[in-house]
Amino acid sequence: MASYKVNIPAGPLWSNAEAQQVGPKIAAAHQGNFTGQWTTVVESAMSVVEVELQVENTGIHEFKTDVLAGPLWSNDEAQKLGPQIAASYGAEFTGQWRTIVEGVMSVIQIKYTF
């Protein structure tokens, strides 16, 4: 199965030992595998860990949740942008969405498979 690597924010990491301890947990939260690589991107404030993700997640379990999607102005826009927004979370767009603050923020429903 095809995979790719991304850097995921991990908060400040103070040592390689700490990164090796928390990296696998962060990766698991994103359905991925920690590669062992990490770097500090803002001194004393933010580090990132490298995670390998599968292009398509498989499994028998599903979990649906709402995620922020920025302002969406119509169903047509939501249906067009929803799949890409969901993909950025490693999930699939269910087609459901709603506005939570008029003119400011909408949410889309996504489905994780694992």
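Every residue gets a Cβ built from N, Cα and C, even glycine.
In this structure the noted substitutions are not present, so the sites keep their original residues.
The shown structure was predicted, so the numbers you read here are calculated from the model rather than taken from an experiment.
Under the heading carbohydrate 1 binding site, Swiss-Prot lists 12-16, Gln20, 36-44. Per Swiss-Prot, the feature carbohydrate 2 binding site maps to 71-75, Gln79, 95-103. Swiss-Prot lists Asp76 to Ala among its mutagenesis entries, and the accompanying note reads: Loss of N-acetyl-beta-glucosaminidase activity. No effect on anti-HIV activity.
Swiss-Prot feature annotations superimposed on the structure.
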| residue | record | CB count, 10 Å |
| --- | --- | --- |
| Pro12 | carbohydrate 1 binding site | 12 |
| Asn16 | carbohydrate 1 binding site | 11 |
| Gly36 | carbohydrate 1 binding site | 12 |
| Trp38 | carbohydrate 1 binding site | 22 |
| Val42 | carbohydrate 1 binding site | 10 |
| Pro71 | carbohydrate 2 binding site | 13 |
| Asn75 | carbohydrate 2 binding site | 11 |
| Trp97 | carbohydrate 2 binding site | 20 |
| Thr99 | carbohydrate 2 binding site | 15 |
| Val101 | carbohydrate 2 binding site | 8 |
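Each of the binding-site residues Thr40, Ser44 was scored by the other Cβ atoms within 10 Å of its Cβ; the lowest score goes to Ser44. The separation of Gly36 (carbohydrate 1 binding site) from Gly95 (carbohydrate 2 binding site), Cα to Cα, is 36 Å. Among the binding-site residues Asn16, Trp97, Val101, the residue whose Cα lies closest in space to that of Asp76 (mutagenesis position) is Trp97. Sorting the binding-site residues Gly95, Gly103 by the number of other Cβ atoms within 10 Å puts Gly95 first. Classification of Asn75 (carbohydrate 2 binding site) by DSSP places it within a helix.
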